[in-house]
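Novice: Feature table excerpt (Swiss-Prot):
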ACT_SITE  Glu79  active site, nucleophile
BINDING   Gly15, Lys21, Thr27, Asn29, Ile82, His84, Tyr91  ATP binding site
BINDING   Thr27, Asn29  Mg(2+) binding site
BINDING   Arg104, Lys107, Phe109  FMN binding site
MUTAGEN   Glu79 to Gln  Loss of riboflavin kinase activity. No effect on TNFRSF1A- and CYBA-binding
Amino acid sequence: MRHLPYFCRGQVVRGFGRGSKQLGIPTANFPEQVVDNLPADISTGIYYGWASVGSGDVHKMVVSIGWNPYYKNTKKSMETHIMHTFKEDFYGEILNVAIVGYLRPEKNFDSLESLISAIQGDIEEAKKRLELPEHLKIKEDNFFQVSKSKIMNGH
């Protein structure tokens, strides 16, 4: 995973509607072209890093990249959970993401409860790791200062 940190941005699109409704863990979804342009050596799995919506504040996040085996998805997706409570949905806004580390491979779960428990564990682990000085400095990266009108993959 020599591509980490990896920076990308794209417009938030509607996903399957499962994050908030079934899991109680809202996610922002990237369009297919952002997922399709991920470097080949960023394998599927759960990652952590920083995210902002538009030119808003930068928050901790976890992101799932892959097919979500529990739901048997047929299309690869990139679903970001930002550790912040937003007042309203932000479909159509630009999501800026800096992936800084890898937590675990994606895997199937035998129940919705075990999936939720794993995600909650991922969130807690990401919160800890993002306090490391080498990860905190990425929160201040110029990537997050770019105007809303610039949409690009990479840095």
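Glycine too: its Cβ is placed from the backbone N, Cα and C atoms.
Original residues only: the substitutions mentioned are not part of this model.
Buried or exposed, and what's around them? Tell me for each listed feature.
Specialist: When secondary structure is read from DSSP and collapsed to three states, Glu79 (mutagenesis position) falls in the strand class. For Glu79 (mutagenesis position), other Cβ atoms within 10 Å of its Cβ number 21.
All protein chains shown were included, and the count of other CB atoms within 10 Å of the CB of Ile82 (ATP binding site) stands at 23.
According to DSSP, Asn29 (ATP binding site) is assigned to a strand segment.
If you draw a 10 Å sphere around the CB of Arg104 (FMN binding site), it holds 12 other CB atoms from the protein chains shown.
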Novice: Among Gly15, Glu79, Ile82, His84, these being the recorded positions, pick the one whose CA is nearest to that of Lys107 (FMN binding site).
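Specialist: Smallest Cα separation from Lys107 (FMN binding site) among Gly15, Glu79, Ile82, His84: Glu79.
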Novice: Within 10 angstroms of the C-beta of Phe109 (FMN binding site), what count of other C-beta atoms is obtained when all protein chains are considered?
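Specialist: Summing over all protein chains shown, Phe109 (FMN binding site) has 14 other Cβ atoms within 10 Å.
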Novice: Identify, in sequence order, the residues in the chain of His84 (ATP binding site) that are 6 or more apart from it along the sequence and have a CB within less than 8 Å of its CB; answer 'none' if there are none.
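Specialist: Correct list: Asp57, His59.
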Novice: Sort Arg104 (FMN binding site) into helix, strand or coil using the DSSP assignment.
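Specialist: In three-state terms, Arg104 (FMN binding site) counts as strand.
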Novice: Using Cα-Cα distances with a 10 Å cut-off, which of the binding-site residues Tyr91, Arg104, Phe109 are near Glu79 (mutagenesis position)?
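Specialist: Neighbours among binding-site residues: none.
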Novice: Which chain-mates of Gly15 (ATP binding site) that are at least 6 residues away have a CB under 8 A from its CB, listed by sequence?
Specialist: Thr27, Asn29, Ser77, Glu79
